[in-house]
Amino acid sequence: MHRIGNAVRMASSSSANATITARHTQYSHAKTGGFSQTGPTLHNPYKDDPILDRTLRRLLPESEYMRVAADLSKFGDRITSEVEHLGRQAELEQPRLEHQDAWGKRVDKLIVCNEWHKLKQICAEEGVISIGYEDSVDPFVRRIHQVAKLFLFSPSAGLVSCPMAMTDGAVKTLTSLNLYGKHKLATEAVDRLRSRDPSKAWTSGQWMTEKKGGSDVAGGCDTYAVQIDKDTYRLHGYKWFSSAVDADVALTLARIVDSDGNALEGSRGLSLFLLKIRDESGNLNGIQMVRLKNKLGTKQLPTAELLLDGAIAERIGDQGRGVAGISNMLNITRIHNAVASLGYMRRIISLARDYSTKRVVFGQTQSKWPLHTTTLAKMEVDTRGSMLLLFEAARLLGLSEAGKSSDVEAMMLRLITPVLKLYAGKQAVPMVSEGIECFGGQGYMEDTGLPTLLRDAQVTPIWEGTTNVLSLDVLRVFSGKENILLAFGKRVEQLLGNTKTEDEKLKKSKEAVESALKQLQKLLVKASDSAIQGETRIDSVARHIAFTIARIYSGALLIDHASDSSVANQSDIEVAYRYCCEQPLIDLRWEWFASERVKADREIVFDNFTALEKSKI
């Protein structure tokens with residue numbers, strides 16, 4: 001009996017252990033194989049850039065170059081160690097708006113993440129705005145320094161670069177109107193907008209867009225100003241697209257209402273106003289935040305519709321000169337827009353280049369497959385051309401602010417600003433898309449952060465004037481009193497004058513630019529003569545003209561850079577040759593100018609458009 005009892009107990013114990021073991025094995029890690037991909041690494045964007053350092057070395061005096069290079073190198077380390085993470089978090093923790101508190105009180109509380117606030121603090125600490133206005137530094141140097149720093153910052157900035165653009169534009173506007181030291185609010189605003197102290201620094205908004213339209217400022221403005229006393233007014237209107245609504249001050253346009261309740265229409269009726277967004281108690285200044293915009297990209301950035309119902313503002317500048325007053329702002333923000341475009345282009349190339357050394361496909365890394373490196377090389381060539389165009393704009397802006405511009409340089413600044421903005425914006429979207437393709441399916445995955453670059457880049461051809469709007473602005477530049485076409489030719493010839501013609505590739509590059517320039521000049525002169533007879537519509541080819549100017553100018557800059565043996569290397573020569581000789585610098589034909597072609601365009605576009613008869617088209 002004793003043996004039988006032991007046997008029963010052993011059998012029972014064995015059964016229990018089996019049950020425990022069976023239950024235990026229900027829990028184990030999934031077997032997914034040992035392979036995982038290695039993502040791209042963001043290196044110091046200053047040290048990692050193939051052309052930025054050489055460009056600055058050429059443009060700046062040696063002592064200034066050393067100072068600027070040290071600052072940018074240090075900032076590049078901060079971008080990789082801190083800024084990039086903050087910008088990513090701003091995308092993941094997007095702003096939201098609470099209209100009412102729990103008790104039904106209207107509060108219009110804008111909630112942004114801590115990372116957004118930290119990024120704004122970093123902008124002040126790093127002097128992102130103040131660098132452009134430091135009295136102790138030559139304006140020529142400081143603008144180049146500022147643009148370089150913004151270029152490094154922009155793709156990691158979590159769209160804080162947008163309020164920085166508007167802040168820079170506001171400082172430029174207020175100082176250009178000679179208000180500093182003469183106007184209390186303007187003086188305080190300038191000091192705070194360019195402050196390096198995060199506890200004192202302000203940011204500015206610009207509220208120009210209304211329901212009737214964006215770029216048509218004169219026709220679209222439906223905001224009215226009722227005078228309280230000499231220069232103080234109450235504003236009433238609806239601002240349709242207002243970015244960075246957590247700003248401290250804003251510049252806006254409005255129509256002054258006279259004593260009879262009438263307001264002048266058109267651009268002559270617009271005046272410029274400066275207002276604080278909140279009063280001393282922190283309450284909104286006669287402003288209601290109606291809603292945050294649901295945008296394709298730039299989701300980190302709080303963009304709102306605003307109802308102005310008695311917002312107290314101060315008129316700055318002469319009455320009826322509002323459009324002229326914002327011209328300086330637009331020049332600055334358009335350069336910032338180009339910085340953003342090129343920042344996205346450079347970032348996607350840098351990440352794709354790094355990834356190509358890690359991703360193994362068909363037995364070797366992407367970097368060893370000729371087709372892949374050819375793709376990246378084409379992207380690099382186009383980016384370098386526009387990068388030099390950007391720093392040409394920075395150089396010209398600095399010379400203008402220093403009062404050192406020649407007549408040709410002054411005209412080139414007016415021409416290059418819209419050309420740079422529209423061309424870089426038009427390049428950015430397809431290039432970032434191409435770069436995302438370099439990552440295969442991973443480029444399409446939201447949690448890699450790569451799609452954010454594409455969505456955010458899409459705004460750059462739209463903000464501060466679409467491609468078509470700015471192309472028409474380029475035509476207005478040519479229709480002015482100055483002979484811009486002649487000045488453009490002189491600048492290109494000046495750049496080509498240093499060409500190392502003993503180098504066959506540079507010689508051919510120079511010939512290609514000269515040929516394209518002559519063709520453009522011939523076509524524009526011919527079109528101007530025929531336009532009197534109504535045979536041509538030069539406006540229909542405005543974007544082709546603008547693109548051609550961008551390519552010719554960029555090509556000449558690349559040749560000039562590659563001919564400087566003190567900084568250039570063999571890749572600079574190859575880039576200049578590929579840019580100028582392996583792709584068309586001019587994409588323009590005489591038959592495209594014909595008035596009859598416009599009629600044919602309409603027939604193509606509205607073929608079988610059933611709503612045509614009911615529309616006003």
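The count begins at 1 with the first shown residue.
Note that Cβ sites are derived from N, Cα and C of the backbone, with glycine treated the same way.
Just the original residues are modelled here, none of the noted substitutions.
Per Swiss-Prot, FAD binding site is recorded for 206-215, 241-243, Arg359, 366-369, Glu437, Gly441, 464-466, and the stated evidence type is a large-scale study or a structure entry. Note: Lys212 (FAD binding site) has non-local neighbours Gly219, Gly220, Cys221, Asp222, i.e. same-chain residues 6+ apart with C-beta under 8 A of its own C-beta.
Marked as substrate binding site by Swiss-Prot: Ser215, Ser267, Arg334. Under a cutoff of 8 A between CB atoms, and with a sequence separation of 6+ in the same chain, the neighbours of Arg334 (substrate binding site) are Thr417, Pro418, Leu420, Lys421, Glu464, Gly465, Leu470.
One mutagenesis experiment named in Swiss-Prot is Glu91 to Lys, and its note says In n5655; suppresses the defects in egg-laying and response to reoxygenation of paqr-2 mutants. According to DSSP, Glu91 (mutagenesis position) is assigned to a helical segment.
Counting only residues at least six positions away in the same chain, the Cβ atoms of Leu42, Pro45, Ile79, Val83, Glu84, Gly87, Arg347 sit under 8 Å from the Cβ of Ser156 (mutagenesis position). Quoted from Swiss-Prot for the published mutagenesis Ser156 to Phe: In n5657; suppresses the defects in egg-laying and response to reoxygenation of paqr-2 mutants.
The annotation that Swiss-Prot gives for the mutagenesis experiment Gly158 to Arg reads: In n5661; suppresses the defects in egg-laying and response to reoxygenation of paqr-2 mutants. Around the Cβ of Gly158 (mutagenesis position), a 10 Å sphere holds 30 further Cβ atoms from the protein chains shown.
For the mutagenesis of Gly214 to Glu, Swiss-Prot gives this note: In n5879; suppresses the defects in egg-laying and response to reoxygenation of paqr-2 mutants. The structure shown keeps the original residue.
For the published mutagenesis Gly443 to Arg, Swiss-Prot gives the following note: In n5877; suppresses the defects in egg-laying and response to reoxygenation of paqr-2 mutants. The Cβ of Gly443 (mutagenesis position) lies under 8 Å from the Cβ of Gly435, Ile436, Glu437, Leu450, Pro451, each of these being in the same chain and 6 or more residues away along the sequence.
A helical conformation is recorded for Arg455 (mutagenesis position) in the three-state DSSP classification. Spatially close to Arg455 (mutagenesis position) yet at least six residues away along the chain are Leu296, Gly297, Thr298, Lys299, judged by Cβ distances under 8 angstroms. Looking at Swiss-Prot, you'll find the mutagenesis Arg455 to His noted as follows: In n5876; suppresses the defects in egg-laying and response to reoxygenation of paqr-2 mutants.
Considering only the binding-site residues Gln206, Thr209, the Cβ with the fewest other Cβ atoms within 10 Å is that of Thr209.
Under DSSP, Gln206 (FAD binding site) is assigned to a strand (E or B) in the three-state scheme. Of Glu91, Gln206, Thr209, Ser367, all annotated as recorded positions, the residue with the shortest Cα distance to Gly158 (mutagenesis position) is Glu91. When the recorded positions Glu91, Glu437 are compared by the number of other C-beta atoms lying within 10 angstroms of their own C-beta, Glu437 comes out lowest.
Scoring each of the binding-site residues (Ser215, Ser243, Ser267, Ser367) by how many neighbouring Cβ atoms lie within 10 Å, the top position goes to Ser243.
DSSP gives Gly465 (FAD binding site) a coil state; it is part of no helix or strand. In the three-state DSSP classification, Ser243 (FAD binding site) falls within a strand. With a 10 A radius on its CB, Gly465 (FAD binding site) counts 22 other CB atoms from all the protein chains.
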